[in-house]
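Written below as structure tokens is the structure these notes are about.
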Amino acid sequence: MKIKDAKKPSFPWFGMDIGGTLVKLSYFEPIDITAEEEQEEVESLKSIRKYLTSNVAYGSTGIRDVHLELKDLTLFGRRGNLHFIRFPTQDLPTFIQMGRDKNFSTLQTVLCATGGGAYKFEKDFRTIGNLHLHKLDELDCLVKGLLYIDSVSFNGQAECYYFANASEPERCQKMPFNLDDPYPLLVVNIGSGVSILAVHSKDNYKRVTGTSLGGGTFLGLCSLLTGCESFEEALEMASKGDSTQADKLVRDIYGGDYERFGLPGWAVASSFGNMIYKEKRESVSKEDLARATLVTITNNIGSVARMCAVNEKINRVVFVGNFLRVNTLSMKLLAYALDYWSKGQLKALFLEHEGYFGAVGALLGLPNFS
């Protein structure tokens, strides 16, 4: 995908996606700076570049996902590396204060942002950091960022992948998928909630539907049920649990399969259905509850996605969003569910930069405001 470079914005180049739970930041680090440019570069710009590229953690909660860095790409006619940084939305005031401390506002830079937080925190950027946000539509940014990242390739690796043999856990393996001809595509964006888009071309897409039961629901319920303190802790607990201790299965009701309607005995008939029994509540572990929560949320997303794919007549479904970060368990569940219930007609696809497409899409909007 070619990005116009007629109008080059002044450095630094950022794109922000301020979500309900996480802030995602894409930062372009130029590597083709001339001696003349370096001489003229103001101290505050050097300070920001050095701070962002020489650290992998910022404060107690900010993290640069080093493994996702895109090296030596060309953007707006400049060569550089693209960095990906995330931190909790509740820590955004600290980020704004850091920008103020590093004299960010003196650089006359353009700050493009998307996500609900671009509206919610606009006043804070202005009053605390003396910064003006240019707000961009989050679904536009999601689609543009996704198509751009897939087009530049992941340092020679495939950006897109799927799970082969999804129905056989011992043979299931991650495999690259060629997305050179991406249309049509159903994009399922799983953040705090879920949005589902039907993409027919780079300019022709629509939001089909969504659900409030997303990553925020998983972490919220897990925190209530298990006392976990973080997404990573919730996933760790889920990986050790058995959801069938909490869920009521078809076989618990029918004694086996419900053959007339093609329902296998292992299918979930009622999520958390076993928790109506006192003895079951007393024997279930926190790990079981975490696993059941993950399975409940993931199965619901998969079910809604499958219905949308059938209605829109699209057979490739790409799942993105930070709910899938370090969450191979859910990815394999989604891959299996789509393959099984569609009788092999639907393919679940995933992307390495799962949660950063909105931030990249915002970055791509820079020339429009320079």
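Glycine is no exception: its Cβ is also placed from the backbone N, Cα and C atoms.
Some features that Swiss-Prot has for this protein:
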- G19 to V: Loss of catalytic activity (MUTAGEN)
- E138 to V: Prevents acetyl-CoA production (MUTAGEN)
- E138 to A: Loss of catalytic activity (MUTAGEN)
- E138: active site, proton acceptor (ACT_SITE)
- S192, S195, R207: acetyl-CoA binding site (BINDING)
- S195 to V: Retains 30% of wild-type activity. Refractory to inhibition by acetyl-CoA. Exhibits a 10-fold increase in the Km for pantothenate (MUTAGEN)
- R207 to A: Loss of catalytic activity (MUTAGEN)
- R207 to W: Increases affinity for ATP and decreases affinity for acetyl-CoA. Increases acetyl-CoA production (MUTAGEN)
- A267 to F: Loss of catalytic activity but can bind ATP normally (MUTAGEN)
- A269 to F: Loss of catalytic activity but can bind ATP normally (MUTAGEN)
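Proximity to G19 (mutagenesis position), judged by a C-alpha distance within 10 Å, picks out none of the mutagenesis positions S195, R207, A267, A269. DSSP assigns A267 (mutagenesis position) to coil in the three-state reduction, placing it in neither a helix nor a strand. Summarising the acetyl-CoA site geometry, the residues cited as binding it (S192, S195, R207) extend over a maximum Cα to Cα distance of 17 Å. Counting only same-chain residues six or more apart in sequence, the Cβ atoms lying under 8 angstroms from the Cβ of R207 (mutagenesis position) belong to L139, S195, I196, L197. A coil conformation is recorded for G19 (mutagenesis position) in the three-state DSSP classification, outside any helix or strand. The Cβ of A267 (mutagenesis position) has L249, V250 as same-chain neighbours under 8 Å, each 6 or more residues away in sequence. For E138 (mutagenesis position) paired with S192 (acetyl-CoA binding site), the C-alpha to C-alpha distance reads 14 Å. Across the structure, A269 (mutagenesis position) and S192 (acetyl-CoA binding site) are spaced 25 Å apart at their Cα atoms. Neighbouring residues of the recorded acetyl-CoA site, listed in sequence order and excluding S192, S195, R207, comprise E138, L139, N189, G191, G193, V194, I196, G210, G214 (Cβ within 8 Å of the Cβ centroid).
A sphere of 10 angstroms centred on the C-beta of S195 (mutagenesis position) encloses 19 other C-beta atoms. Cβ neighbours of S192 (acetyl-CoA binding site) (same chain, under 8 Å, six or more residues apart in sequence): G19, G20, T21, G214, G215, G216, T217. For the recorded site, E138 (mutagenesis position), the DSSP three-state label reads helix.
A 10 Å cutoff on Cβ-Cβ distances gives G19 (mutagenesis position) a total of 26 other Cβ atoms nearby, all chains included. In three-state terms derived from DSSP, S192 (acetyl-CoA binding site) belongs to neither a helical nor a strand segment and is classed as coil.
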